[in-house]
Amino acid sequence: MDKVLNREESMELMDLLGLERAAWGNLPLMRKAYLRKCKEFHPDKGGDEDKMKRMNTLYKKMEQDVKVAHQPDFGTWSSSEVPTYGTEEWESWWSSFNEKWDEDLFCHEDMFASDEEATADSQHSTPPKKKRKVEDPKDFPSDLHQFLSQAVFSNRTLACFAVYTTKEKAQILYKKLMEKYSVTFISRHMCAGHNIIFFLTPHRHRVSAINNFCQKLCTFSFLICKGVNKEYLLYSALTRDPYHTIEESIQGGLKEHDFSPEEPEETKQVSWKLITEYAVETKCEDVFLLLGMYLEFQYNVEECKKCQKKDQPYHFKYHEKHFANAIIFAESKNQKSICQQAVDTVLAKKRVDTLHMTREEMLTERFNHILDKMDLIFGAHGNAVLEQYMAGVAWLHCLLPKMDSVIFDFLHCIVFNVPKRRYWLFKGPIDSGKTTLAAGLLDLCGGKALNVNLPMERLTFELGVAIDQYMVVFEDVKGTGAESKDLPSGHGINNLDSLRDYLDGSVKVNLEKKHLNKRTQIFPPGLVTMNEYPVPKTLQARFVRQIDFRPKIYLRKSLQNSEFLLEKRILQSGMTLLLLLIWFRPVADFATDIQSRIVEWKERLDSEISMYTFSRMKYNICMGKCILDITREEDSETEDSGHGSSTESQSQCSSQVSDTSAPAEDSQRSDPHSQELHLCKGFQCFKRPKTPPPK
């Protein structure tokens, strides 16, 4: 490098390259610096043109001189140095020129004999064969495929694997796999010059994980890794011809019983079917209610207080049957899923019934359900008092004239479900009894109460509650423009007016619930209750009948003195209305399937509730007293129990009231209508005052 450039030029070049002078001769470093400085000094980049030219000159000169210095000296000569051929100078020059060449360097100019000139023996001789390269196997032997998993791309995890590789790599992998995966068993088997490694791991792994680990140790050698589906059958095949065992981690190898699972202890499972049957029998549609009710069955029957009281038929009737299953259910981790399936079964059965059963059959089934409940709570094990429910019958019968006919006509309306003649309207002021009667009818027939006072955008899911229901009640509908300023305004009447297709029942409508698909069906019939709001004509045309309620002071006082009616919700119970129908209506008005049961209940009412007792109940109601405050008197005549019409019963009550409650004053005795608690308050009087004499 010292002969390439002089000292001044080399120092100048190093300064231009921006390198230390000690780096002179480091050609790669100088090359990088040169390229970097070209970008810096280039005129197009805003650099110094003079420095660029000077650096290029010095660097090119250095490169040229370095190439010349590294070229070997072959003793070249020019044509002017060679003397003329044939002269003595040329002979001497030729001799001196050849002195440097090796004497052994000699080329024979004689040609070898060609293939055609070869002897006959050489033509027919067999040339030596080249050794063929043995191809690596592409898969396990075919007789082992039935024991191996053929999945290529799978996330399935296994605990048994087989590795097919060369004998040399198998010796290495045998130890590496044992250390890496802490195998429970591993063996190496000979297979056609190669080895198969069979091993079991304590934990499950993917085949790809085993393959990736082995592939690191088999760069050039072939490697095939697969999972094993039939562990013992594969191991047994590898120990027989044409395979044989080379080594294994357990002396004596594996036995068949090593792979047979131990017989676990028989664990009792929850009977989903039993829970579903309970939900269907009780018609439970609430998941959490079913969950809570069934968990109560886990306690001992003999110590159960509910069974001792026998006031809940859905408990004491089924406790003993479901006791064993409830104990297992209490320890289950999927209690909600079991109850959800049971509730879905109840809803599915209801949908099938609405599709295949007539409305009369559905109402008959509902009456049977109520009669079953009455048999329980009024039976030997029940704790309900029949007289209290008959007191509710007497109170409801005083609410409206011919109450039994009102209920009968309403049932006739919703059973036949005639389009545009399906809804009733209960209208009246506060505390007039419209909601009490509506709640009783709803419990008698089965259905849901809906709130239409919501904004229209929220009304969609509220109407979805009516899916597969027998009837609905639009409760306490609010409107605008009421005469009384005390009544709040609302959107209920406007919303009902927008739901004419729902009320008419001529076409099917779409009902939807959250997390459920839309259900297309005829909207169920029912009734509407409201205060004294004006009703538009378009909505009034949808009501087949309107009943106007008026508050009655004697009913309110009697209800206040008979608290058991409110505490036990007797007036809102469907059983009370059914008892009212049994008491007043003839047997022929009921469905044929339940007439025998109706006769039994009529006979029981004959024996337990006399006509005098029922008339005394109505008298106490008219006087505002406690309904069951009855002074029993023995009658000489045999009393006939309540098979009479409502008009006769009410007439008797009216006559008793007028006879026993006459005040001492002459003016009140002559005009019973002046009494505050007279029976005619609120409806037509059946005992009219005497006609005054002509003037």
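Cβ atoms here come from the backbone N, Cα and C positions, even for glycine.
Nothing has been swapped: the model has the original residues at all the noted spots.
Residues or ranges marked as Zn(2+) binding site in Swiss-Prot: CYS304, CYS307, HIS315, HIS319. Around the Cβ of HIS319 (Zn(2+) binding site), the same chain contributes GLU296, PHE297, VAL301, CYS304, LYS306, CYS307, each under 8 angstroms and 6 or more positions distant in sequence. Under DSSP, HIS319 (Zn(2+) binding site) is assigned to a helix (H, G or I) in the three-state scheme.
Per Swiss-Prot, the feature ATP binding site maps to GLY428, PRO429, ILE430, ASP431, SER432, GLY433, LYS434, THR435; the stated evidence is sequence analysis. In this structure, ILE430 (ATP binding site) belongs to neither helix nor strand by DSSP; it is coil. Sequence-distant neighbours of ILE430 (ATP binding site) (same chain, six or more apart, CB under 8 Å from its CB) are ASN531, PRO551, listed in sequence order.
Annotated domain 'J' per Swiss-Prot: 12-75, in sequence order, evidence recorded as sequence analysis.
The domain 'SF3 helicase' annotation in Swiss-Prot covers 402-562.
While the structure shown retains the original residue, Swiss-Prot records the natural variant SER260 to Asn with this note: In strain: MM.
A helical conformation is recorded for GLN335 (variant position) in the three-state DSSP classification. Quoted from Swiss-Prot, the note attached to the natural variant GLN335 to Lys states: In strain: MM.
Within the same chain, no residue at least six positions away from SER337 (variant position) has a Cβ under 8 Å of its Cβ. The note that Swiss-Prot attaches to the natural variant SER337 to Val is: In strain: MM.
When the Cα of HIS315 (Zn(2+) binding site) is compared against those of the binding-site residues GLY428, PRO429, SER432, LYS434, THR435, the shortest separation belongs to THR435. Each residue in ASN531, PHE549, PRO551 lies on the same chain as GLY428, PRO429, ILE430, ASP431, SER432, GLY433, LYS434, THR435 and has a C-beta within 8 Å of the C-beta centroid of that ATP site, without being one of the site residues. When the neighbouring Cβ atoms lying within 10 Å are counted for each of the recorded positions (GLN335, SER432, THR435), the highest count belongs to SER432. Sorting the binding-site residues CYS304, CYS307 by the number of other Cβ atoms within 10 Å puts CYS307 first.
Cβ neighbours within 10 Å of GLY428 (ATP binding site), excluding its own Cβ and spanning all shown chains: 18. For the binding-site residues given as PRO429, GLY433, the lowest number of other CB atoms within 10 Å of the residue's CB is seen at PRO429. DSSP assignment over the domain 'J' (12-75) gives 49 helix, 0 strand, 15 coil. Take the CB of HIS315 (Zn(2+) binding site) and look out to 10 A: across all protein chains shown you find 17 other CB atoms. Note: the Zn(2+) site is recorded as CYS304, CYS307, HIS315, HIS319; in the same chain, GLU296, PHE297, TYR299, VAL301, LYS306, GLN308, GLN312, PHE316, GLU320 also have Cβ atoms within 8 Å of that site's Cβ centroid.
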